[in-house]
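One structure below.
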Amino acid sequence: MTNNGNEPNLTLSDLYDKDVVYTSRPSYISNPWLKPDEHQSNFLTGRELLIANQLPVIVHEASATDKLHQLFQVIGKEVPNSIYTFNNQQSYENLIKQLAHKENKKIYFQYIHDETILNQQYYALDKTLFVALNNKARIPEWTNGKFLPKRKVVKIEQFENEIKNWEFPLVIKPGDDLPTAGGYGVMICYHDADLQKAITRIKEATAETNSLIIEQKIEEKANYCVQFAYSESLGIQYLGAATQLTDKYGFYNGNENTTNVPEHVIEAGRQIMENGVNQGFFGVAGFDLLVDEDDNVYAIDLNFRQNGSTSMLLLANELNSGYQKFYSYHSKGDNTHFFNTILKYVKEGSLYPLSYYDGDWYGEDKVKSRFGCIWHGDSKETVLENERAFLAELEHY
């Protein structure tokens, strides 16, 4: 069962200097491959509060209301004191500038921001390096040319000619520095109708994208997010791995805990992490590694940044070790019913809260609330039964 007294194995403040402030919010400035709406981006700011420890985090005011305090209280936790809050684009960008220019802070960005918002000299992790490590076209550099499916990087104007030489199923990804997340920006094509949809998206992004990656679609038997952390004092630490839950088109449906990760998969991840560290990386990274029927490992995405399931791995001591599932939910419209249903399951001990974006901060039911959490229980069957009951209750209001 839940052990409320346990502390995380490792916290984010173990990895960063005292002058670092963390923001997980994507920039307000749009990007054709990453288009979460404003509320989703604000919701992301509360995701790491339980693993931050002393690391100051920039959080939207709606992600730190009394609702979150109530949920944390049930599990014996408190909202950290070391948070900086904002409430709109102007206050967010002003806060970042003030922290850097007036308070001599370095900002650790989950997603890079434009130079007009903050000059790269104020980044905790070198911006050029961060961009390079997360550029999908440069994956072969960080894997030493190993763990790669058949792939080709092409100029966007050559794409429609080149794609004629490929067979389905295939994957198309942006080959530039713009970030993607949760499968958005990754286009899996099983047939010509999928390809035509992808071509439409590519045309919309032509102004900001120079190149694309075409990749053989791996028929995987397992899809792991293998995670590591590094600081100079700690060295490289293996945090664990989570199984990625995605639909057939690669869209993210959460993570579940996994045991008995094959050693050669962990070792592949460690080699990639070592390459990043040798370039100057520090912090948390998670690598999407597929295993096919022949036990070959393929690196399909390298996230040299925190991942959605990082909290699940770092909070393992707090959770039932049987089965865990990380996911998030949106209110159906009645935010009070949404919150009360969540509170019920948190009190029952089957639902572990991570973040709560309070839509009522904007006015009653003006915006749909959102909730990030970990389900945990003795078995997968028990957890999924609880989740089904929870979803059914959310529908009845």
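Backbone N, Cα and C atoms are what each Cβ position is placed from, and that goes for glycine too.
Every residue here is the original one, so none of the noted swaps is modelled.
Annotated features, as they stand in Swiss-Prot:
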type	residues	note
MUTAGEN	Leu44 to Tyr	8% relative activity
MUTAGEN	Leu44 to Phe	14% relative activity
MUTAGEN	Leu44 to Ala	19% relative activity
MUTAGEN	Arg47 to Lys	9% relative activity
MUTAGEN	Arg47 to Ala or His	Loss of activity
DOMAIN	131-347	domain 'ATP-grasp'
BINDING	Lys136, Val171, Lys173, Gly183, Val186, Ile188, Glu215, Gln216, Ile218, Asn223, Thr246, Leu290, Ile300	ADP binding site
BINDING	Asp288, Asp301	Mg(2+) binding site
ACT_SITE	Arg305	active site, critical for catalysis
MUTAGEN	Asn307 to Ala	10% relative activity
Separation of alpha carbons, Ile218 (ADP binding site) and Asn307 (mutagenesis position) (Å): 22
Listed recorded positions (Thr246, Asn307), ranked by Cβ neighbours within 10 Å, top entry: Asn307
Whole-number Å value for how far Asp301 (Mg(2+) binding site) lies from Glu215 (ADP binding site) (Cα to Cα): 12
Fewest-neighbour residue among recorded positions, criterion Cβ within 10 Å, set Leu44, Val186: Val186
Using Cα positions only, nearest of the binding-site residues to Asp301 (Mg(2+) binding site) (Lys136, Val186, Ile218, Thr246): Lys136
